[in-house]
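Engineer: Copying in the features that Swiss-Prot gives for the protein in this structure:
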MUTAGEN   SER90 to Ala  Complete loss of phosphorylation. Complete loss of phosphorylation and defective autophagic function; when associated with Ala-93
MUTAGEN   SER93 to Ala  Partial loss of phosphorylation. Complete loss of phosphorylation and defective autophagic function; when associated with Ala-90
MUTAGEN   LEU112 to Ala  Weakly decreases interaction with MUHV-4 M11, greatly decreases interaction with BCL2L1 isoform Bcl-X(L)
MUTAGEN   LEU116 to Ala  Decreases interaction with BCL2L1 isoform Bcl-X(L)
MUTAGEN   GLY120 to Glu  Decreases interaction with MUHV-4 M11, disrupts interaction with BCL2L1 isoform Bcl-X(L)
MUTAGEN   ASP121 to Ala  No effect on interaction with MUHV-4 M11, disrupts interaction with BCL2L1 isoform Bcl-X(L)
MUTAGEN   TYR352 to Ala  Significantly reduces ubiquitination
MUTAGEN   LYS402 to Arg  Decreases K48 polyubiquitination and stabilizes BECN1
MUTAGEN   TRP425 to Ala  Decrease in membrane-association
Amino acid sequence: MEGSKTSNNSTMQVSFVCQRCSQPLKLDTSFKILDRVTIQELTAPLLTTAQAKPGETQEEETNSGEEPFIETPRQDGVSRRFIPPARMMSTESANSFTLIGEASDGGTMENLSRRLKVTGDLFDIMSGQTDVDHPLCEECTDTLLDQLDTQLNVTENECQNYKRCLEILEQMNEDDSEQLQMELKELALEEERLIQELEDVEKNRKIVAENLEKVQAEAERLDQEEAQYQREYSEFKRQQLELDDELKSVENQMRYAQTQLDKLKKTNVFNATFHIWHSGQFGTINNFRLGRLPSVPVEWNEINAAWGQTVLLLHALANKMGLKFQRYRLVPYGNHSYLESLTDKSKELPLYCSGGLRFFWDNKFDHAMVAFLDCVQQFKEEVEKGETRFCLPYRMDVEKGKIEDTGGSGGSYSIKTQFNSEEQWTKALKFMLTNLKWGLAWVSSQFYNK
């Protein structure tokens, strides 16, 4: 509801809208002069058969202004009933709506508000008594009436069909009735028979249902067992594959280990660890040159490393034979190896040197080389105790510290550096390494199987 007010004329214009299309409406002029009787007629409830009481008299119906409920009995047992239409506003008033203008006497705002409230309440009451919301515009009302006419036609057609069926039933004679009674009895017997069959079928259905439940339960149990067996089979298959892989891996490792074992059995540890050879005029051990020449000044670090390998070789051969050297003890210590005097524990004979002027005046290095030559001589004598035919290619004179070339020039070469040339010292060291190589070969041949 919309409203507007003009201060000059003190006029309130109020518009209602259609409850279907929401278009503004103009009320009929009759709404301006609504009295109490007219409002009661518009708001009176619709009369239905459910509202009519059995004890109401014709006089009460007449006084109430409602048309009576008419029932016309007939001899054929069929009652004709006529239900009068509900009393409502005329078509003209139903199609005319919504505007409350100014009061005829120029009433106050209270009068206008009261009229608006009365009109609004009137529409609310009318909407509450039917399935249609009020107010409606003329077009929506026409549409609604068309729909109601269609429903009325459908209802009248149904009524005509019922009447025709009733007339057909009334025209049936007695014979048809007896025949129908017989057919009815036969159908009743057939019904009993079918009911009995249905009961039997129902019993069988219950039995089959119980059996089906048992079979389904058994099938479900078997499915679960099958799934469990499948999982176990898959797990065992996985374990088998893993074990097969492990077995193949172990077999490969065994073959590799056997190959390595066969290779190691054929490998001489001493020959593999200590490779003694020569490089020109130098004797070498593990590619370290032992000695130096004026034309080839070998670094002392390399010479010291060669002496360390030589000490380690003799120490390993002695341990293999169980030989304990007299007078000296070998101490392999890399390029700082030395010999320890057994008669004087505090005396160490270094088998390494840094060169320089001190090298010419310090005779500890020479004493250490002579002591080492003494240990080689003890090793030779120990071997000759068990093998009389054993003989080294170069004879050693420990007291003089020299090595003799018995199979060659017949000369002797000093292992000392003082008062000796580098050529002779280098040749003496080369002969000493050759003797150690022979000793290495003998130990390898004697202790190879062990």
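Keep in mind that glycine also has a Cβ here, set from the backbone N, Cα and C atoms.
Keep in mind that this structure shows the original residues, not the substituted ones.
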Engineer: If one looks at the chain holding ASP121 (mutagenesis position), which residues at least 6 apart in sequence have a CB under 8 angstroms from its CB?
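Structural biologist: None - ASP121 (mutagenesis position) has no non-local Cβ neighbours under 8 Å at 6 or more residues apart.
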Engineer: Through the lens of DSSP with three states only, how would you label LYS402 (mutagenesis position)?
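Structural biologist: It is in a strand.
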Engineer: Specify the nearest of the mutagenesis positions LEU112, LEU116, GLY120, TRP425 to LYS402 (mutagenesis position), where nearness means the distance between Cα atoms.
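Structural biologist: Sorting the mutagenesis positions by distance from LYS402 (mutagenesis position), the top entry is TRP425.
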Engineer: Let me know the most crowded of the mutagenesis positions, choosing from LEU112, LEU116 and counting other Cβ atoms within 10 Å.
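Structural biologist: Selected residue: LEU112.
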Engineer: Hey, how far is LEU112 (mutagenesis position) from GLY120 (mutagenesis position), Cα to Cα, in Å?
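Structural biologist: One finds 12 Å between the Cα atoms of these residues.
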Engineer: Could you check the mutagenesis positions GLY120, LYS402, TRP425 and say which one's CB has the fewest neighbouring CB atoms inside 10 Å?
Structural biologist: GLY120
Engineer: Tell me the Cα distance separating TRP425 (mutagenesis position) from LEU116 (mutagenesis position), rounded to the nearest angstrom.
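Structural biologist: Taking the Cα atoms only, LEU116 (mutagenesis position) lies 143 Å from TRP425 (mutagenesis position).
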Engineer: Residues with Cβ closer than 8 Å to the Cβ of TYR352 (mutagenesis position), same chain and 6+ apart in sequence?
Structural biologist: TRP300, ILE303, ASN304, TRP307, GLY308, ASN335, HIS336, SER337, TYR338, PHE365
